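Quick notes on the structure that follows.
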Amino acid sequence: MLNRISSSSPTSYVSSGSSSAGINPSINVRPPRGGPVDTLVGAASDNNLVYIGDEHGKLFIPKLITESAAKLKNAGVDHLAVEFVKHSDGAAFREALSDGKSAVKHFLEASWGRHGDAWLDKVSEALCSAHRAGIYVSGIDRKMAIDQPKTPMQKILYMKKRLALNVAWDAAATREASAVCANKSIVWGGAGHFSNSKTDGPKDMRPGLVISFDLTGRGSSRINDADEHSHIVIAGEDN
């Protein structure tokens, strides 16, 4: 169980006084308590909008979503918006969801298979687990007319174009949440999209609590006082 992953290290209980200074009042930051599942569910309980910064290829994060799905639903989460699906492919994705994990994995493979079969399998399982728990799962990404980058300069330009998608992501997530009258939403996408988010949440997106990860296996879940890229760090070990 993921709640046990970092149990060998005591959870850090950090005063949120200095960390909370200047933070948008709609973002509620509390010291993590318990293991990774409890920390994620607690963040969702305290906030109407949570951003999960993914590290593509790392298995811990989709495994955490899978284990947390039922508890997230019980905490009031109605909507999971994900980078892994184009918003325009919503109908086809929902059909794949209804057909189960293998269909979802096949649906995602062309765009995300480069991050490894094991990771793709865990992401597919996480999306299906959320769906089975009664959480509405939607895609928020947009097609880009650009080839995969090869040179360092191409990679820089590619990332700039990717980060410019935050406006489109937010519009899609807002639209889908409104369609199902969601009270609480989680947006799950690449951590780079949620950088410099300490004050108001991610750039060009609605204010919300941002979660990042420490997957060294040596840390503990904590309020992020080290940088401006998230509010809470969930500790675990990728395996």
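Quick reminder: no glycine exception, Cβ is built from N, Cα and C everywhere.
Sequence unchanged from the original; the noted substitutions are absent.
On a predicted model such as this, the values are computed, not experimentally measured, just so you know.
In this view, His56 (mutagenesis position) is surrounded by 17 other Cβ atoms within 10 Å of its Cβ, with every protein chain counted. Experimental mutagenesis is annotated in Swiss-Prot for His56 to Ala or Phe, with the remark: Translocated into the host plant cell but loses the ability to trigger host cell death.
As a published mutagenesis entry, Trp112 to Ala appears in Swiss-Prot alongside the note: Translocated into the host plant cell but loses the ability to trigger host cell death. In the structure as shown, the Cβ atom of Trp112 (mutagenesis position) sits within 10 Å of 19 other Cβ atoms.
The note that Swiss-Prot attaches to the published mutagenesis Tyr158 to Ala or Phe is: Translocated into the host plant cell but loses the ability to trigger host cell death. Under DSSP, Tyr158 (mutagenesis position) is assigned to a helix (H, G or I) in the three-state scheme.
Following the DSSP three-state reduction, the secondary structure of Trp169 (mutagenesis position) is helix. Of all Cβ atoms in the protein chains displayed, 22 besides its own lie within 10 Å of the Cβ of Trp169 (mutagenesis position). Among the mutagenesis entries in Swiss-Prot is Trp169 to Ala, noted as: Not translocated into the host plant cell and loses the ability to trigger host cell death.
For His56 (mutagenesis position), the nearest neighbour among the listed mutagenesis positions (Trp112, Tyr158, Trp169), judged by C-alpha distance, is Trp112.
Counting in whole angstrom, Trp112 (mutagenesis position) lies 16 from Tyr158 (mutagenesis position) by their C-alpha atoms.
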